[in-house]
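First up is the structure itself, then whatever we jot down about it.
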Amino acid sequence: MNKLIRRAVTIFAVTSVASLFASGVLETSMAESLSTNVISLADTKAKDNTSHKSKKARKNHSKETLVDRKEVAPVHESKATGPKQDSCFGRMYTVKVNDDRNVEITQAVPEYATVGSPYPIEITATGKRDCVDVIITQQLPCEAEFVRSDPATTPTADGKLVWKIDRLGQGEKSKITVWVKPLKEGCCFTAATVCACPEIRSVTKCGQPAICVKQEGPENACLRCPVVYKINVVNQGTAIARNVVVENPVPDGYAHSSGQRVLTFTLGDMQPGEHRTITVEFCPLKRGRATNIATVSYCGGHKNTASVTTVINEPCVQVSIAGADWSYVCKPVEYVISVSNPGDLVLRDVVVEDTLSPGVTVLEAAGAQISCNKVVWTVKELNPGESLQYKVLVRAQTPGQFTNNVVVKSCSDCGTCTSCAEATTYWKGVAATHMCVVDTCDPVCVGENTVYRICVTNRGSAEDTNVSLMLKFSKELQPVSFSGPTKGTITGNTVVFDSLPRLGSKETVEFSVTLKAVSAGDARGEAILSSDTLTVPVSDTENTHIY
């Protein structure tokens, strides 16, 4: 027990002296003398065999060696690093300095060494907190020669070894081994110091907002039908996007219910991963391609755009009908009906319906269903750019102006589509004016009277105009008087009636002339009829026997 006490005291004292020596407080001769005294004192104290006095002596000795605010840990034995050389140096013992500073440093040296044989000095630095710029300095023994170190370094001019450690984390260890060779007998004092800067770390979380915009919309739409677009905005970044704004100009050819040409949506701040959806609705006003562009912007970020192109289709069907502007009644007239699809969509279930006016009779319509005065054609599909043609042959029974109405109805992806057309024909009648002349008394005695009656009839289908009548008699007959729808004049043996402005179809008028027989013979009376429809006047002769 005494031996152990003596060893502990000796190690403590020697270490303290070494520290003073390394710091420059003691000269070499003073250090050797002090070490000898310490060893002698240790022998004396060991004989007292009192632990209390041993602790008191240790405390006083610490004060004498000027080791302030440091607690020297109990000495313990350790194995030497490197090859086992018990014959060259003794067992390693460690001196440990415990404090509340940044780095804990321990130094292990052998109890004894042999002159001329290298021995190790082991320095271990342990971070008590995160430190940077750690500098460990080792003072070489005065009567020893530097052999090598790990990590490698070179002694300075004043016999110091310096190692620099950029960073030593909390709990991290850094070990240094120095090999020295004693040159003469005596005590080899060595000391190590450490200097470090504590490292304080703080964390600021940095992120980057990333606003993305996508847009959904139809590839095709119908004219004057609502077109809806969905604008999807999402923050795919790692930070809040501030003041997010979406601008959507109204595309050319579109109209918005607000009347504005640029729509602006303020979304405010968007958290990472947050998603917003905006719905816009437009009304297309013309056919063609329209591109809707949405642009999103936010504070400090780049603008992003998304666009959708929509083809605006117009379902369209056109129909036309062509026929004679006029014709005579009972004469056939052909109408040509043309149906076309100038639009962008396929027309389905196309129905072409031709309605004729009353008084017109359908004579022929190929491929159609005929019902009274209605003609109907049906087609399953009519592709864009395709056209069809139909013919119908009709005849009017009576004069007049009659209209032929055609309506086309169809279905498409954009709904129903209708078109109509008409053609008007003026049907003319033909006037057929006839005349009949008879005498009421035949034969007639001289001095008696007879009456010539003239009936004018329009047997045609149209009126006749400016109907004129003139009668000429032979010398045996003398006109006495006359009557009729118009006035007349008697000039000698001739009677002329004023023109009748109009003689309607199937209308009959009668003229009469009273004649006196003035001489015997075979008398003659000639009636001459003219009108606008009679290119050559018509004459009729009646004879009367006078005795």
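Residue numbering: from 1, along the chain as shown.
Backbone N, Cα and C atoms are what each Cβ position is placed from, and that goes for glycine too.
Those substitutions? Not in this structure, it's all original residues.
Because the structure is a prediction, the values reported are computed rather than measured.
A natural variant is reported in Swiss-Prot for this position, ILE121 to Leu, and the note states: In strain: DK20. Same-chain residues at least 6 positions away in sequence with a Cβ under 8 Å from that of ILE121 (variant position) are, in sequence order, GLN107, ALA108, VAL109, GLN138, THR177, VAL178, TRP179, VAL180, THR190.
In Swiss-Prot, a natural variant is listed as VAL132 to Ala, annotated with the note In strain: DK20. According to DSSP, VAL132 (variant position) sits within a strand segment. Taking the Cβ of VAL132 (variant position) as reference, residues of its chain lying under 8 Å away and at least six apart in sequence are, in sequence order, ASP166, ARG167, LEU168, ALA196, CYS197, GLU199.
A sphere of 10 angstroms centred on the C-beta of ASN458 (variant position) encloses 24 other C-beta atoms. Listed in Swiss-Prot is the natural variant ASN458 to Ser, annotated as follows: In strain: DK20.
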